[in-house]
Each structure stands twice: as structure tokens, then as C-alpha cells.
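According to Swiss-Prot, the features are:
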MUTAGEN   N2 to C  Stabilized by a disulfide bond and normal light absorption; when associated with C-282 and D-15
MUTAGEN   N15 to D  Normal light absorption; when associated with C-2 and C-282
BINDING   E201, Q279  Zn(2+) binding site
MUTAGEN   M257 to Y  Causes shift to the activated conformation
MUTAGEN   D282 to C  Stabilized by a disulfide bond and normal light absorption; when associated with C-2 and D-15
Amino acid sequence: MNGTEGPNFYVPFSNKTGVVRSPFEAPQYYLAEPWQFSMLAAYMFLLIMLGFPINFLTLYVTVQHKKLRTPLNYILLNLAVADLFMVFGGFTTTLYTSLHGYFVFGPTGCNLEGFFATLGGEIALWSLVVLAIERYVVVCKPMSNFRFGENHAIMGVAFTWVMALACAAPPLVGWSRYIPEGMQCSCGIDYYTPHEETNNESFVIYMFVVHFIIPLIVIFFCYGQLVFTVKEAAAQQQESATTQKAEKEVTRMVIIMVIAFLICWLPYAGVAFYIFTHQGSDFGPIFMTIPAFFAKTSAVYNPVIYIMMNKQFRNCMVTTLCCGKNPLGDDEASTTVSKTETSQVAPA
């Protein structure tokens, strides 16, 4: 084996020379230079400085402006809440551990950090599934004149949390486990060892199939149907130009969120799957560290996309920041993507 396995860790470094120490007890500077750990800490500090204000602002602006409290926005706000969980439960912990060069909070802290990171990522993925289904139901009308209302949005939010917990909670109760990964300063699911005591392999397969592949299949199916329906409706001019424009805007926004999610999480998922299928092979700590830390940017990009592509929310945000005045002079009451859940676009 090209790594060293302990009772609650796996270090991707052979202990033939006797230098390997538990990532819960001693700095891991034999894995990487101290300055590299400092770079990780600086990166986490940047994500905290960006992730907390922009997600908190998303929640605050919505509370301040009643017009933003639409069913579709409930799902988008759910993403902001999940991102804040990642910032407080994961990023702050990883910042501190990176400064020390090892996971100073012990196995319990590792469980909490891994749980919050997994929970946030899964809430984001299942929120995108709910958004994709909402777009499919609203635009393609498979259920006649069904309207996506507040109760449906609340059920959608509850669904995302149930599914996310179904992925993040089992390692806390004995099905798989959370262990330090990469440079041993952040924690994630154990892809590295079979660890028969916790039936680790069965959980990893379950997670990849149920909590990654199936959601992506649903998302791609919904948007494939949606693109076809919108083109057909536009060709037959079934809707007004204003309605079609609004539907295209909200659909474009959600599709960009999906693309951003894939850019952030596919490298991590790909590396994790490779490690899982090549357990014991030779790979360095950087191999998992880079995609793991890159995936954490997901806590920043969703609100940025939302703010950039939603004119009404952007205007409300500017009004809030400028103490009730909007220097841009845009009309907040204009038709926007956040109010398109009552769309009447129908299939051909």
C-alpha cells in the first residue's frame, strides 16, 4: 500500500521511513511545504470573506423586500442557507486547521466538518434538481395547468434537506466514516479504504448512484425537455414575447447554476471515484486537495449568479445597500425572472 491507514485516518504517504503521524496529533509538513498549508488557509479566508457577506445579503434583502418572497425564490434562498452552513461549519474549521498544518479538532471535529461540507454540497445539488423539475413542470406543462406555489416550494425545500441528510448523516452513525483528506486539513467521505467495519464500499456506491448520478440524470432530462418545448412554443408563438423572454431568463439562470455546479464538483467527484476504484495506489496529497478545495467555491458562485442575472433582486439589493434609494434608477416593479412561476408556456 502506498499510504498509511490508522484507526480513523488514511494518509496518502507510505510510512516506510517512519515519518507519518496521525493528522489529529501532529503537523503534516512531510506531505507538503508549510507555505502550501498557508496558501490553503489564505484561500479559505478569501472564501469566508466572500461567502458570508454575499449569502447573508441574499437572505437579508429577501426579508426586507416582500416582492422577492416568491415560490421559486424559496429554493434559491435554500441555497444561501446551505452555503452559510458550509461557511460556518466547514470553512472556518478548515482555515484554522490549515494554519496549524493538521486537523487539530480531532475525530469529532472531523465528523462535524465533513458533515457540513457534504450537507451543503448535497443541498445545492438537490436544490438544482427541484429547480429543474420546477422549470420542467412550469414550462413543459406535463400536468396541464399546474402552478408552482408556496406549498410546493416548501415541500421542495424539505425534500432537499431530507435527501442531503440521507447522504451526510450515515457516516456519523456507522455507515462509512469521515476522515481527513488530501493534505489532512479538511474532512470528507472515506474513499480511500474498504474499512469493512463501517461497510464503507457499499456507502460510497450508494452515494455516487443515489446522490450524484440520479440527480444529474433528472436535471439533464428536465432541461432537455424544456429546451425542446421552449423552441416549439416560440416557433408557434403560443406566448407573448414578454412571457417567453421571462421564461428564457429564469431558465438561463438555472442552467448556468447547473453548469457552475458541474465545474466545481465534477473534478472532486471524478478524483474521488478514481481513488475509490484504485485504493492503495500511489497518489499524492495534492491530488485530492485541489479538487476538494475548488469544490468549496460553490458557496460563493450561486448568489453571484442570482444577483447578476435577476434584475429585480439586483435592484432590491442596491436599494437596501443605499438606505432605501436606488441610484441606478431601475424600476423594481418590472417583469423579472423571479416572478415567472405562473408561466403559461405550453408544449406543442
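Glycine is treated like the rest: Cβ placed from N, Cα and C.
Here the original residues stay in place, and none of the substitutions has been built in.
Feature annotations (Swiss-Prot) mapped to structure.
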residue : record               : Cβ neighbours (10 Å)
N2      : mutagenesis position : 12
N15     : mutagenesis position : 14
E201    : Zn(2+) binding site  : 17
M257    : mutagenesis position : 23
Q279    : Zn(2+) binding site  : 15
D282    : mutagenesis position : 11
Distance between E201 (Zn(2+) binding site) and M257 (mutagenesis position) at the Cα atoms, whole Å?
31
I need the CA-to-CA distance for D282 (mutagenesis position) versus N15 (mutagenesis position), whole Å please.
13
If you measure from the Cα of M257 (mutagenesis position), which of the recorded positions N2, N15, Q279 is the nearest?
Q279
What does the structure give for the C-alpha distance between N2 (mutagenesis position) and Q279 (Zn(2+) binding site)? Integer Å is fine.
9
How many Å separate the Cα atoms of N15 (mutagenesis position) and Q279 (Zn(2+) binding site)?
16
DSSP state at N15 (mutagenesis position), helix/strand/coil:
coil
